[in-house]
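Inspection log for the structure reproduced underneath, given as structure tokens.
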Amino acid sequence: MNNPWSNFSSAFGCPIQIPKQNSNVPPSLPVPVGVFGVPLRSGCSNQMAFCAPELTDRKPEHEQKVSKRLNDREEDKDEAAACSLDNQYDRKIQPCIDLVDSLRKLDIGNDLMLPAIAVIGDRNSGKSSVLEALSGVALPRDKGVITRCPLELKLKKMTAPQEWKGVIYYRNTEIQLQNASEVKKAIRKAQDIVAGTNGSISGELISLEIWSPDVPDLTLIDLPGIAREAVGNQPQDNGQQIKTLLKKYIGCKETIIVVVVPCNVDIATTEALKMAQEVDPTGERTLGVLTKPDLVNEGTEETVLKIIQNEVIPLRKGYMIVKCYGQMDFCNELSFTSAIQQEREFFETHKHFSTLLDENKATIPHLANKLTDELVGRIIKTLPAIEKQVHDALQQAKKELQKYTQSTHPTVSDKTIFLVGLIKAFNEDISQTMHGKESWFGNEIRLFPKIRREFRTWGVKLLESSAKVEEIVCSKLPKYEDQYRGREFPDFISYWTFEDIIKEQITKLEEPAVAMLNKVIYMVEEKFLQLANKRFANFQNLNNAAQARIGCISDRQATTAKNCILTQFKMERIIYCQDNIYADDLKAARAEGISKDTKIKDLAFGCASRQCPSFALEMVSHVKAYFTGASKRLSNQIPLIILSTVLHDFGNYLQTSMLHLLQGKEEINYLLQEDHEAANQQKLLTSRISHLNKAYQYLVDFKSL
């Protein structure tokens, strides 16, 4: 006979070296140790999905197998070694599960993705019966939804004979339970307080801890059964509320999903399995549990077997089958041991399902072992990631706490240094913004690209004005010819006419330039205010001082910039250009000619003009030539004025003004006075850091086991 442990390996990937043994002597086994020193439960393969078959030879006849199980229950020769292995495994299970329970109790769920087992099922699927069998306590049973809040079941196995003990937690309430019979009433009361008495659903967690020698070391989260329609006085949207709540829990990548399905229904139609497939399409995190095998119609047993053998809807973690004791068993005070014995006898004597017992795929004890193995395996696998999450969250919380003063900067000297640091950081933000290097997040746009957009619009405005020169000349020349021509002969180019047309066009650009200035200064002021709110959010007085300076400097720089722009346009109305530059622009304008759309023939200059439109052509060329140079000048000059006065000077003056706050040392306490909201936030951060430090210590202590 082959050594039964030859293929044995750790549940967490660590192979075991088995020494050669005499075939007639039970093997002496080393304890397999996985990651963080967790040994493998006896009888489990490295996949943690199937257990080693029993080693006794059995005859194929069903009657002989039943007789052998019921009348001759000899212990296997390897029981001693296996029991020793189980004991060492069990000593590691509880610390492993307690670790995650302790982390979850610290209320740092937003920082960590903790492994969990969530139990879901359609209404009347037998979900509550499975949980009752695992926990050994009766749960509330009402018409409609039984579980109306997420119920966390923390089962703690006691090694030495001790009295049963339980504790229920909800809304900062802790109630001690002295007897298992008190659980049902306590849960119903908690659900009524948390979710109300009208059958509503709540996402608030209720936690129940049970210590008993008859329970496995296991933590489960019982979720409301999926209801297709409301019952009684329940809200009509109960079904949707339940689905939303379930997706919140089973959608977490670290959650193992236990789907409870009755044997006497079409598994493909169950809502619970459909929801599990939505969030876990590969079935990697899902375990199916079939219930009510005693209600299977005769002739359909093979269909159930195919489901359990993963031939219908495959799941990576496979399927198990259980027969739970019902409410009547609780009423008759059927003991836990007797109920387990009855379930085992059912499978041992069943013509079709007895083989499942051989494969450890049936009964509540095997389900408990399976769930424990899966949870421990998930915990071990995610411990490095959890440790990193705790470390990162702790560093981030400490960084945020540095924004506050009361606990970290108690003395005036410390506060002065802290204020210097705050102002220095703010001034650095201003400097980075001035040079277009400020930090940004997500889809946020930096300030300089926003300003550049306005400058681009200004450039387009100048191009449009330049393009309209021909049309303007054609519309203005008749008026100047008829109303303003002096003693000059027709077709002579009038410099005064040329100058008036240029001045009029330049003046029209003054208003858009000032409008652009106002837009840009609003952007700059808004950005600087955002930076002040970011750096000084926890210090209202300091923030107010910064905002007052920003507003004052903004008004002053807006006036300065506007005066500079008006001065620039005043100079532009003095028609002047270097001869060589103008000559080049005129040459280019003459070469380009007048566009085909210009209707020179419609000009009414007099007889001579109508016969020869050269005067109009020449005037258009001169106006275009000058306006080309003026446009280039204004296209750069106005943005330079705005950048200089509204961005750079504004930023420099603001930085200097903020440094002046350091001169009044008697005002430091006033400036660093925290508002009520900031004080509360500081307390929350301090508490969060304390919890994260505890979490980190839990991880360190666990690794040292």
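Residue numbers in this text run from 1 along the chain shown.
Glycine too: its Cβ is placed from the backbone N, Cα and C atoms.
Those substitutions? Not in this structure, it's all original residues.
Annotation source Swiss-Prot lists GTP binding site at 121-128, 222-226, 291-294. K127 (GTP binding site) falls within a helical segment according to DSSP. K127 (GTP binding site) is surrounded by 30 other CB atoms, counting those within 10 A of its CB over all protein chains shown.
Under the heading domain 'Dynamin-type G', Swiss-Prot lists 111-384.
Among the features that Swiss-Prot reports, domain 'GED' is placed at 616-705, with the record citing sequence analysis. Residue counts for the domain 'GED' (616-705) by DSSP state, with H, G and I taken as helix and E and B as strand, are 82 helix, 0 strand, 8 coil.
For the natural variant Q21 to R, the note given in Swiss-Prot is In strain: 25, Black Minorca, Fayoumi GSP and WL-F.
For the natural variant R41 to P, the note given in Swiss-Prot is In strain: 16, 17, 25, Black Minorca, Fayoumi GSP and WL-F.
Looking at Swiss-Prot, the entry for natural variant S42 to L says: In strain: 16, 17, 25, Black Minorca, Fayoumi GSP and WL-F.
Listed in Swiss-Prot as a natural variant, E152 to K is described as follows: In strain: WL-F. In the three-state DSSP scheme, E152 (variant position) is classed as strand. Of all Cβ atoms in the shown protein chains, 19 besides its own fall within 10 Å of the Cβ of E152 (variant position).
For M158 (variant position), the same-chain residues lying six or more positions away in sequence with a CB closer than 8 A to its CB are W211, S212, P213. Swiss-Prot gives this note for the natural variant M158 to V: In strain: WL-N.
Taking Cβ-Cβ distances under 8 Å and a sequence separation of 6 or more, the neighbours of I308 (variant position) in its chain are L290, G318, Y319, M320, I321, L356, K361. I308 (variant position) falls within a helical segment according to DSSP. Natural variation at this site is recorded by Swiss-Prot as I308 to V, annotated: In strain: 25, 7, Black-bone, Black Minorca, Fayoumi GSP, WL-F and WL-N.
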Entry from the binding-site residues list N124, P293 having the most other CB atoms no farther than 10 A: P293
For M158 (variant position): DSSP state (helix, strand, coil): coil
Those binding-site residues listed as L223, I226, and which of them has the most Cβ atoms within 10 Å of its own Cβ: L223
E152 (variant position): nearby binding-site residues from G121, N124, L223, Cα cut-off 10 Å: L223
For G121 (GTP binding site), nearby residues of its own chain (Cβ under 8 Å, 6 or more apart in sequence): K127, G225, I226, V259, V260, V261, T270, A272
